[in-house]
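Student: Would you mind keeping the following structure in view while I ask a few things?
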Amino acid sequence: MADQRQRSLSTSGESLYHVLGLDKNATSDDIKKSYRKLALKYHPDKNPDNPEAADKFKEINNAHAILTDATKRNIYDKYGSLGLYVAEQFGEENVNTYFVLSSWWAKALFVVCGLLTCCYCCCCLCCCFNCCCGKCKPKAPEGEETEFYVSPEDLEAQLQSDEREATDTPIVIQPASATETTQLTADSHPSYHTDGFN
């Protein structure tokens, strides 16, 4: 049994219908009737000595579970068991996207775009380096102010001139030097009250 080749995923979407003995156009009532009939025939309690009946019963249950779920049945009808595997891996809502992106024309489009943009270097330059290091960057709208670079030296000079203009009276007294013991040796007694409680 270990030497047995693993079953490949089909894309036709017909084998589950064959398990139940139906064709692809079967209604949900036909699926239920066929399932009940085959489940009674191959149930493990009715065939305790037959391990093949237990395997057949598992296949019947699997086919019934997939074909009675409308979403899974639709995926199976379109893409076969490969579609069910993709739905398991990526989610049922992403199956169509997966098959579109894995089609030959989507791969060809990706390769052509890669070749036209020098392995996507142009895209990287436009997104990361602001369109050729800023040479081709888009113009700002008429009403908005454009951003410009200010050197740190110019900014420092501007801040110092603003400080000089803002102070009306110069500071004449130097602050007293302080150490860790300043509060301990001070002549006045410290007050632990806040301003509101004096």
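Yeah, the Cβs are placed from backbone N, Cα and C, and that goes for glycine too.
What Swiss-Prot records for this protein is below:
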{"type": "DOMAIN", "residues": "13-82", "note": "domain 'J'"}
{"type": "MUTAGEN", "residues": "Ser10 to Asp", "note": "Reduced interaction with SYT9, but no effect on the interaction with HSC70"}
{"type": "MUTAGEN", "residues": "Glu93 to Val", "note": "Reduced interaction with SYT9"}
{"type": "MUTAGEN", "residues": "Cys113 to Val", "note": "No effect on palmitoylation. No change in subcellular location; when associated with G-118 and F-121"}
{"type": "MUTAGEN", "residues": "Cys118 to Gly", "note": "No effect on palmitoylation. No change in subcellular location; when associated with V-113 and F-121"}
{"type": "MUTAGEN", "residues": "Cys121 to Phe", "note": "No effect on palmitoylation. No change in subcellular location; when associated with V-113 and G-118"}
{"type": "MUTAGEN", "residues": "Phe129 to Cys", "note": "No effect on palmitoylation. No change in subcellular location; when associated with H-135"}
{"type": "MUTAGEN", "residues": "Lys135 to His", "note": "No effect on palmitoylation. No change in subcellular location; when associated with C-129"}
Student: Report the nearest neighbour of Cys121 (mutagenesis position) in space among the mutagenesis positions Ser10, Glu93, Cys113, comparing Cα positions.
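Tutor: The smallest Cα gap between Cys121 (mutagenesis position) and any of the mutagenesis positions is with Cys113.
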Student: Ten-angstrom check, please: count other Cβ atoms within 10 Å of the Cβ of Ser10 (mutagenesis position), all chains counted.
Tutor: 16
Student: To see if you understand the setup: which same-chain residues, six or more apart in sequence, place their Cβ under 8 Å from that of Cys113 (mutagenesis position)?
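Tutor: Correct list: Tyr120.
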Student: To the nearest whole angstrom, state the Cα distance for the pair Cys118 (mutagenesis position) and Glu93 (mutagenesis position).
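Tutor: Cys118 (mutagenesis position) to Glu93 (mutagenesis position), Cα-Cα distance: 34 Å.
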Student: Looking only at the domain 'J' (13-82), what is the model's average confidence as pLDDT?
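Tutor: Here the predicted model's pLDDT, averaged over the domain 'J' (13-82), is 90.
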Student: Is it possible to get the count of other C-beta atoms within 10 angstroms of the C-beta of Glu93 (mutagenesis position)?
Tutor: 9
Student: Just to be sure I understand, if DSSP states are collapsed into helix, strand and coil, how many residues of the domain 'J' (13-82) fall in each?
Tutor: 51 helix, 0 strand, 19 coil
Student: Look up Cys118 (mutagenesis position) in the DSSP assignment and report helix, strand or coil.
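Tutor: Once the DSSP labels are grouped into three classes, Cys118 (mutagenesis position) ends up as coil.
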Student: If you count Cβ atoms within 10 Å of the Cβ of Cys118 (mutagenesis position), leaving out that atom itself, what do you get?
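Tutor: Its Cβ shell of radius 10 Å holds 11 other Cβ atoms.
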